[in-house]
Amino acid sequence: MVRWTLWDTLAFLLLLSLLLPSLLIMFIPSTFKRPVSSWKALNLRKTLLMASSVRLKPLNCSRLPCVYAQETLTFLLTQKKTCVKNYVQKE
């Protein structure tokens, strides 16, 4: 069995301290990358939070009641789709 001297141990630790940061830079970011779907979900969550903080004007749609409230973006989109469908059906 080979015994390491003090100089061998210090040289190994010095080499390890020089290589370890580059190894961390190479391997750690790839393990922490989020999938694209989670980024989209995060962006949607931010958008919904922004939309919920905006006070809305009443909807100009004859078949739907006018709504004054803080609503989410999804609610707005469904109301707009319903309004467009009703408008197309009338013509």
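Cβ coordinates come from backbone N, Cα and C, glycine included.
Don't expect the noted substitutions in this model, because it carries the original residues.
For D8 (mutagenesis position), no same-chain residue that is 6 or more apart in sequence has a Cβ closer than 8 Å to its Cβ. D8 to A appears in Swiss-Prot as a mutagenesis experiment; the accompanying note says: Delayed lysis onset.
Sequence-distant contacts (6 or more apart, same chain, Cβ under 8 Å) of A11 (mutagenesis position) do not exist in this structure. DSSP gives A11 (mutagenesis position) a helix state. Looking at Swiss-Prot, you'll find the mutagenesis A11 to S noted as follows: Delayed lysis onset.
Among the mutagenesis entries in Swiss-Prot is F12 to A, noted as: Delayed lysis onset. The Cβ of F12 (mutagenesis position) lies under 8 Å from the Cβ of W4, each on the same chain and at least six residues away in sequence.
In Swiss-Prot, a published mutagenesis experiment is listed as L18 to A, annotated Loss of ability to insert in the host membrane. Under a cutoff of 8 A between CB atoms, and with a sequence separation of 6+ in the same chain, L18 (mutagenesis position) has no neighbours.
Among the mutagenesis experiments that Swiss-Prot reports, P21 to A is described with the note: Loss of E-mediated host lysis. DSSP assigns P21 (mutagenesis position) to a helix. There are 9 other Cβ atoms within 10 Å of the Cβ belonging to P21 (mutagenesis position).
For the mutagenesis result P21 to S, the note given in Swiss-Prot is Loss of E-mediated host lysis.
Looking at Swiss-Prot, the entry for mutagenesis of P21 to G says: Loss of E-mediated host lysis.
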